[in-house]
Amino acid sequence: MYKTVLKNSGRIQRNFIFRNVSSTLQRSLATSASTSSSTTTSNAETGELHVSTPLDSPSVHPPDGSSISLKSATRDASLFGTRPIYLDVQATTPVDPRVLDKMLEFYTGLYGNPHSSTHAYGWETDKEVEKARGYIADVINADPKEIIFTSGATETNNMAIKGVPRFYKKTKKHIITTQTEHKCVLDSARHMQDEGFDITYLPVNSEGLINLDDLKKAIRKDTVLVSVMAVNNEIGVIQPLKEIGQICRENKIFFHTDAAQAYGKIPIDVNEMNIDLLSISSHKIYGPKGIGACYVRRRPRVRLDPIITGGGQERGLRSGTLAPPLVAGFGEAARLMKQESAFDKKHIEKLSTKLKNGLLSIPSTQFNGCNNPTYQYPGCVNVSFAYIEGESLLMALKDIALSSGSACTSASLEPSYVLHALGADDALAHSSIRFGIGRFTTEAEVDYVIQAINERVDFLRKMSPLWEMVQGGIDLNSIEWSGH
């Protein structure tokens with residue numbers, strides 16, 4: 001059993017930052033605690049809510065009749081609460097309480113349609129929308145007029161991959177991307193192939209980086225667009241954006257980058273890096289879901305066919321009424337990303353180093369990514385645990401929220417195509433787990449995760465015949481396996 005104390009105060013205090021929290025969040029915490037499989041009591045004098053929740057301790061019986069028991073790591077619930085520890089920030093981030101506070105006023109007082117130009121309700125909302133647009137542009141040194149609001153990075157990637165080639169299709173019929181892009185980029189590229197475009201998929205090396213010479217060789221006279229992800233969502237590898245942008249500019253080719261995992265987390269200057277289009281997602285930077293943006297360069301101008309038409313909003317590139325609460329939250333999240341970038345960077349690097357060292361101290365583990373810190377985002381740590389299935393490990397880690405790859409493909413049983421592109425075999429690709437560290441991750445949580453992973457990897461390997469053979473000194477590569 002472990003006990004959690006949730007104080008009914010107007011603030012939540014982490015060991016590294018003080019956050020304002022609205023009463024809405026307090027009620028949410030209390031509701032979450034009361035609906036979990038736990039025992040809840042309250043103390044009227046101290047204003048404390050006590051929640052006791054059991055931890056499962058699975059036990060299995062191998063064929064020889066012996067018993068293997070999994071001893072749960074000790075969890076200090078006064079720090080962690082009753083829900084699993086969250087280490088899946090590449091899938092989504094929690095909304096920063098200050099972002100929520102900013103959004104709430106747009107559900108009550110500032111409810112005007114920002115496109116209504118005949119009265120004060122529309123004017124005041126439009127003013128706030130433009131303020132948010134400015135905050136978002138400022139992070140990447142762009143002009144606010146170059147920010148086009150969308151529903152998220154998937155729509156933005158579709159807009160770039162489909163919109164630019166369609167506009168120039170009479171003279172340009174070739175697109176270049178990489179084998180490790182997000183699914184929405186790869187699927188959009190395949191869609192354009194069906195429309196008659198040629199697609200070149202650049203390979204990556206064992207650390208996930210493209211070869212710039214491969215890019216130069218792939219360029220043709222009719223190449224219209226190069227799309228390369230800034231930070232990979234599965235392994236955290238940072239591509240050399242400045243060098244890619246320079247190559248594209250010299251060849252008069254448009255350069256698009258999916259920066260959903262990079263925006264606000266690594267330095268990006270669209271002018272210095274010669275980026276023409278850039279995809280942004282709000283919910284990756286502690287903002288609300290359902291809102292994103294596309295940076296579209298104005299000088300030299302980038303032309304594209306819109307994929308959503310109608311009222312002509314957003315410079316005619318993305319029609320539809322904007323959602324002011326989401327836009328305001330997005331803008332506030334962007335402002336905070338720039339304001340706290342130095343602190344976030346230091347905090348994430350510290351915890352990432354600790355987590356990575358702790359995980360790689362386990363025998364037969366492998367880090368998936370780039371060992372050069374210049375090309376590796378520290379908040380994404382992808383590790384393969386040999387001789388066990390990643391899905392089995394996830395099931396044994398019910399008290400930690402993790403994933404075995406992209407959230408968009410996590411339901412698939414197929415091994416990661418990203419790790420395959422790096423040259424990993426099926427076994428290592430199947431045994432990979434992605435750990436995400438963010439602004440609200442604490443050192444105590446990382447300590448617990450390292451201890452829990454050590455225990456449960458050991459537990460699962462004791463049931464693995466392959467692990468038993470390796471421990472017995474058998475070289476698995478020397479065995480001639482036969483199928484029946």
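Note: Cβ is positioned from N, Cα and C throughout, glycine not excepted.
Sequence annotations record features per position, and here Swiss-Prot assigns active site, cysteine persulfide intermediate to Cys408 based on similarity to another entry.
According to DSSP, Thr321 (pyridoxal 5'-phosphate binding site) sits in a coil region rather than a helix or strand. Among the features that Swiss-Prot reports, pyridoxal 5'-phosphate binding site is placed at Ala153, Thr154, Asn233, Gln261, Ser281, Ser282, His283, Thr321.
What Swiss-Prot lists as [2Fe-2S] cluster binding site is Cys408.
Under the three-state DSSP scheme, Thr374 (variant position) falls in the helix class. In sequence order, Ile238 are the residues of the chain that are 6 or more apart from Thr374 (variant position) and have a CB within less than 8 Å of its CB. For the natural variant Thr374 to Ala, the note given in Swiss-Prot is In strain: CHAU1.
Around Ser282 (pyridoxal 5'-phosphate binding site), a 10 Å sphere centred on its CB holds 32 further CB atoms from the protein chains shown.
In sequence order, Cys184 are the residues near Thr154 (pyridoxal 5'-phosphate binding site), counting only same-chain partners six or more apart with C-beta under 8 A. With Ala153, Thr154, Asn233, Gln261, Ser281, Ser282, His283, Thr321 listed as the residues that bind pyridoxal 5'-phosphate, the site has a largest C-alpha separation of 30 Å.
Close to Gln261 (pyridoxal 5'-phosphate binding site) in the fold, though at least 6 residues off in sequence, lie Gln90, Met229, Ala230, Val231, Asn232, Asn233, Gly236, Lys284, Tyr377, Cys380, each with a CB less than 8 Å from its CB. In this structure, Asn233 (pyridoxal 5'-phosphate binding site) belongs to neither helix nor strand by DSSP; it is coil. Under 8 Å, Cβ to Cβ, and six or more positions away along its own chain, Ala153 (pyridoxal 5'-phosphate binding site) finds His182, Cys184, Asp258, Ala260, Ser279, Ile280, Ser281, Lys284, Gly292.
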